[in-house]
Amino acid sequence: MVVPLKRIDKIRWEIPKFDKRMRVPGRVYADEVLLEKMKNDRTLEQATNVAMLPGIYKYSIVMPDGHQGYGFPIGGVAAFDVKEGVISPGGIGYDINCLAPGTRVLTEHGYWLKIEEMPEKFKLQRLRVYNIEEGHNDFSKVVFVAEREVGSEEKAIRIVTESGKVIEGSEDHPVLTPEGYVYLRNVKEGDYILVYPFEGVPYEEKKGVILDESAFEGEDPQVVKFLRERNLIPLQWKDPKVGILARILGFALANGYISENDNLTFHGKEEVLREVRKDLEELGIEAIVAEEDKLKVTSREFAFLLEKLGMAHDSIPEWIIEGPLWIKRNFLAGLFGANGSIVEFKGDVPLPITLTHSRELLNDVSRILEGFKVRAKIKMGKNGSYQLVIEDEDSIRNFLGRINYEYDPEKKARGLIAYAYLKFKELMKGNLMTFEEFARDRGYEGGFVAEKVIEVKSVKPEYDKFYDIGVYHSAHNFIANGIVVHNCGVRLIRTNLTEKEVRPRIKQLVDTLFKNVPSGVGSQGRIKLHWTQIDDVLVDGAKWAVDNGYGWERDLERLEEGGRMEGADPEAVSQRAKQRGAPQLGSLGSGNHFLEVQVVDKIFDPEVAKAYGLFEGQVVVMVHTGSRGLGHQVASDYLRIMERAIRKYRIPWPDRELVSVPFQSEEGQRYFSAMKAAANFAWANRQMITHWVRESFQEVFKQDPEGDLGMDIVYDVAHNIGKVEEHEVDGKRVKVIVHRKGATRAFPPGHEAVPRLYRDVGQPVLIPGSMGTASYILAGTEGAMKETFGSTCHGAGRVLSRKAATRQYRGDRIRQELLNRGIYVRAASMRVVAEEAPGAYKNVDNVVKVVSEAGIAKLVARMRPIGVAKG
C-alpha cells in the first residue's frame with residue numbers, strides 16, 4: 001500500500017483520508033530522516049488501518065520513534081469513544097509465538113525453505129497460505145520474519161501425525177484444526193489437525209541470466225521499456241518471477257495462442273482463468289475477460305516476452321530443461337493444469353493421468369518427469385493425436401505429491417486429496433475405505449486434509465531461537481512442515497551521588513546490580529510464588545510489593561496510577577498466563593530491557609529539574625522492564641478470543657493483526673480487566689527491582705539508600721497500555737479509551753492525574769535512548785493534551801531487527817567501544833549486546849527534538865550512561 005502524505009509543517013505530516021474506509025486522518029510526528037525510516041516498513045500502512053476502526057477520534061497518531069508493530073505501529077496512539085469505540089490488544093502491546101528452526105515453509109513455487117533461511121535469502125518470496133474464508137490455498141507476500149530467544153526453562157511441543165508430519169514450536173503457537181486454531185500445548189493424541197499434503201521439491205540455487213535486452217534487438221524500444229519497468233528483464237534465475245513465468249508458459253503452450261497482430265489470449269474455464277489472471281497481475285500485466293472462456297492480455301510486449309521464452313515452439317524451451325527442479329515443477333503444473341486429465345479412482349485404485357499434445361513436446365515432458373521419479377508412456381490415439389500416460393501407482397503418487405496441477409482449482413484440490421489418500425493406503429492394512437469415502441471423511445476445500453495426531457511430546461529445545469512469519473494475506477497463516485500454523489514501562493531513580501563518587505566503582509556497582517537483579521531470557525525472580533498465589537499482585541500491583549517490604553510507602557505517589565490500576569480482575573487472566581508470570585516476578589528479562597546507571601549531564605529547564613530533584617553531575621538509575629510472559633500471554637489469549645468474536649460484532653477488519661471488539665462488549669471489558677492486571681504485575685515487578693537496586697547501592701557504597709543516598713523514585717511511566725481518560729474533542733469533553741503502544745502519557749501542569757509534588761510543572765516523561773546513547777526526561781504539556789490525547793514518544797525506536805543487528809555488529813566489539821567511551825556493560829550474552837547496539841536504533845536526539853518542537857513534551861534534562869546491566 002502506498003500511503004500519501006501531506007506536509008503540515010517541519011515536523012507534522014498528515015495521512016489524508018485517501019481510503020474511503022478511513023474515519024479520521026493520520027497524524028505523523030517526524031522529521032524527514034525519521035519519516036524515511038517509517039516508509040521502509042508498514043508503519044504508515046498500520047496507522048492508516050487504525051484510522052478505520054469504529055469510534056476513533058481526531059487522528060490515528062504516530063510518534064517520531066514509530067516503527068512497524070503487530071496491528072498498531074509501535075509508537076502509535078489512538079483514542080476511541082468509550083461507548084461506540086473498540087479496544088485492541090495490538091494497540092497496547094503484543095509479541096509473537098514461534099516455531100523451531102528447521103521447520104520447512106512451503107512457497108508459492110512448490111519448494112520448501114527452512115524458516116530460519118527466510119530473513120536473509122527469501123524475504124521477497126510469496127508463501128502458500130490457507131484462505132479459510134474461501135476454502136482454498138492462496139499465496140501471500142511476507143510482512144516479517146521474526147525470531148526470539150528460547151527461554152532457559154522454556155519447553156517446546158512436538159506433535160507427529162499419522163503420515164509422519166512433525167511440527168515443533170512454542171507452547172502457544174496455534175495450529176489449525178477442523179474446529180479452528182488450537183495452541184500446540186492443547187493438542188492431544190487422537191485429535192485431528194489440518195495438513196497440506198503437497199510434498200514439493202527442494203530448492204536449488206542457479207546463478208546467471210535467462211534473458212536480457214539483447215534478445216529484443218531490432219524490436220520497438222517500447223517493448224524493452226515496458227518489460228524493464230516491470231522488472232521482467234533482465235530475467236535472472238534467482239528472481240521469484242521466474243516460477244510464475246514458468247507456470248504461465250506451461251499453461252500457454254496448451255491453452256494459449258498469439259494472434260498475427262501479437263495479441264495473447266488464454267482460454268479455459270472462468271475459475272481457471274481467474275487464477276491465471278492473478279499471476280499476470282503479480283507480474284504487472286493487465287488482462288481482461290473477453291468472453292466467458294477467454295482471457296486477453298492487453299500488452300503486446302508481454303506476448304513478445306513469452307515468444308522469447310519459447311511459446312512459439314512446439315517443444316519445451318531449453319531454459320526449462322536446464323532449469324532447477326522447482327522451475328520444471330512450475331512449468332509442468334501449469335501445463336497439466338491446462339490440459340492434463342483430472343485424477344480419478346476406481347474404488348481404491350487410481351486411473352491413469354493423461355496429457356494430449358504434440359509428440360515432440362510429450363517426449364520432452366516424459367524426460368523431465370523422470371527427474372520427479374514419474375514414469376510415463378506416449379501412446380497414439382485413434383485420431384492420430386498423441387497422449388502421454390502416467391499409469392503406475394507410484395508414478396501417479398509422485399506426480400501428485402511433487403508436481404500436481406496449477407490454475408485449475410478442482411484438479412489441484414482433488415489431486416492433493418488423492419495424494420494424501422495414496423499415502424494413507426501405504427499405512428493402512430485391511431478395511432481400506434475407497435478414495436471417495438476418504439475425500440468425504442477427511443478432505444477439505446482447497447485440497448487440505450484432516451490427519452490424526454499420534455504423538456504429542458513436551459521437549460527441551462536443543463536450539464537457541466524460535467522463528468515466526470507474518471504474512472499480508474488476511475488468512476494470517478502459512479504451511480509449516482505441511483501443517484497450517486498460525487506492558488512495559490520505565491522508571492527513574494535518583495541518588496545524591498555524583499559521577500565523581502560513582503565512576504571509580506562503576507564496574508563493582510554494575511556487577512552487583514547484575515547479581516542482585518535477575519535478568520536474561522526466561523529469567524526468574526528471587527522470590528518463589530506459586531501461580532495460585534499471584535492474584536494479590538495482579539490486583540494491588542506496586543502496593544503489594546511495598547506492603548511486602550519491597551520499597552517505601554512514598555514510592556507509590558511517584559508512579560503512574562499509583563502503581564495500581566483499579567478494576568483489575570485476576571479471574572480474567574488465564575491459568576497459563578499466571579503460570580508464565582509467577583516465576584518471573586521480580587526479574588528484568590532480556591532484549592531491550594535494562595538497568596542503566598546514568599549521569600545528568602545537561603539541564604534544559606532548571607525550574608522543572610529542581611522540582612524533579614535533578615541536578616547536573618547527579619547519578620540516577622533507569623529501569624526498563626514490563627509484565628514479562630504474563631502480559632504476552634494475556635494479549636495472546638484475548639487475540640484468539642477476539643478473532644472469534646469480531647465477526648459477531650461486524651467490526652471492520654482492515655488487517656488480520658488489527659483484531660478488536662467493542663470496548664463495552666463482554667470480551668472488551670474482560671480484556672481490559674486482564675490488561676489492568678498485567679499492568680499491575682509490571683508495576684510490582686519494577687517495584688521489586690527498585691528495592692534490589694537500592695540494596696545494591698547500599699552494598700557497594702555502604703550507605704543507607706533512604707537517609708544517606710536519597711534514592712527516591714523520580715517517576716514511573718507505562719508505555720504499552722490502554723487507559724480510560726477524559727479529553728476535549730471539537731470543544732466537548734468526551735470519555736475515551738486511549739491506546740498507547742510504545743507511547744508515553746504526558747499530562748500537563750495542573751492535571752489531577754499528575755502527582756501533587758509535580759502538579760505545578762507537569763508529569764515527568766521518561767525517554768530511554770539506546771544502549772550507549774543519551775536518555776531524556778521531559779515534562780508533559782498542554783500541547784500534548786490538545787493534539788495527542790496527552791501522549792508523546794517512548795524511546796528511540798528500532799531501525800534494525802535483532803537478527804540484522806547481530807549480522808552487522810559483534811557484541812564483544814560493541815562492549816569494548818562503549819568501554820572506551822567510559823560505559824561499562826555487563827550482559828547475559830554478547831549476542832544481546834549486538835542486538836542492542838546503538839546503531840540498531842533511531843537517533844534518540846532526533847526523536848526528542850521532534851516532540852519538543854511539536855510542543856507535545858518539554859525538555860527538562862539529558863542523561864548519559866556510565867554503566868549498563870542487560871539480560
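Heads up, the Cβ atoms here are built off N, Cα and C, so glycines get one too.
These come from Swiss-Prot:
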- D65 to A: Abolishes formation of guanylylated RtcB intermediate (MUTAGEN)
- D95, C488, H593: Mn(2+) 1 binding site (BINDING)
- 248-374: domain 'DOD-type homing endonuclease' (DOMAIN)
- C488, H624, H719: Mn(2+) 2 binding site (BINDING)
- N592 to A: Abolishes tRNA ligation activity in vitro (MUTAGEN)
- 592-596, 719-720, 768-771, S775, 794-797, K870: GMP binding site (BINDING)
- H593 to A: Abolishes tRNA ligation activity (MUTAGEN)
- E596 to A: Abolishes tRNA ligation activity in vitro. Can be rescued in presence of archease (PH1536) (MUTAGEN)
- H719 to A: Only produces few amount of guanylylated RtcB intermediate (MUTAGEN)
- H794 to K: Loss of function. Still able to form some guanylylated RtcB intermediate but is unable to carry out subsequent transfer of GMP (MUTAGEN)
- R802 to A: Impaired formation of guanylylated RtcB intermediate (MUTAGEN)
- K870 to A: Abolishes tRNA ligation activity in vitro. Can be rescued in presence of archease (PH1536) (MUTAGEN)
Spatially, and counting Cα to Cα, which of the binding-site residues is closest to H719 (mutagenesis position)? Options: L595, H624, S770.
H624
Among the mutagenesis positions listed here, D65, E596, whose Cβ has the fewest other Cβ atoms inside 10 Å?
E596
List the Cα distance (Å, whole number) between H794 (mutagenesis position) and N720 (GMP binding site).
10
If H, G and I count as helix, E and B as strand, and all else as coil, what does DSSP give for N720 (GMP binding site)?
strand
Distance [Cα-Cα, Å, rounded] between H593 (mutagenesis position) and H624 (Mn(2+) 2 binding site):
5
Just going by other Cβ atoms within 10 Å, which of the mutagenesis positions H593, K870 has the emptiest spot?
H593
K870 (mutagenesis position): nearby binding-site residues from L595, N720, S770, Cα cut-off 10 Å:
L595
Tell me, what is the mean pLDDT of the domain 'DOD-type homing endonuclease' (248-374)?
93
Among N720, S770, the one of these binding-site residues whose Cβ has the fewest neighbouring Cβ atoms within 10 Å:
S770
Let's check the environment of H624 (Mn(2+) 2 binding site): how many other CB atoms sit within 10 Å of its CB?
24
Give me the CA-CA distance between E596 (mutagenesis position) and H624 (Mn(2+) 2 binding site), in Å, as a whole number.
9
Which number gives the other C-beta atoms within 10 angstroms of the C-beta of H794 (mutagenesis position), all protein chains shown included?
29
Helix, strand or coil for D65 (mutagenesis position)? Use DSSP.
strand
If you measure from the Cα of D65 (mutagenesis position), which of the binding-site residues L595, H624, N720, S770 is the nearest?
S770
From binding-site residues L595, N720, S770, the one whose Cα lies nearest H624 (Mn(2+) 2 binding site):
L595
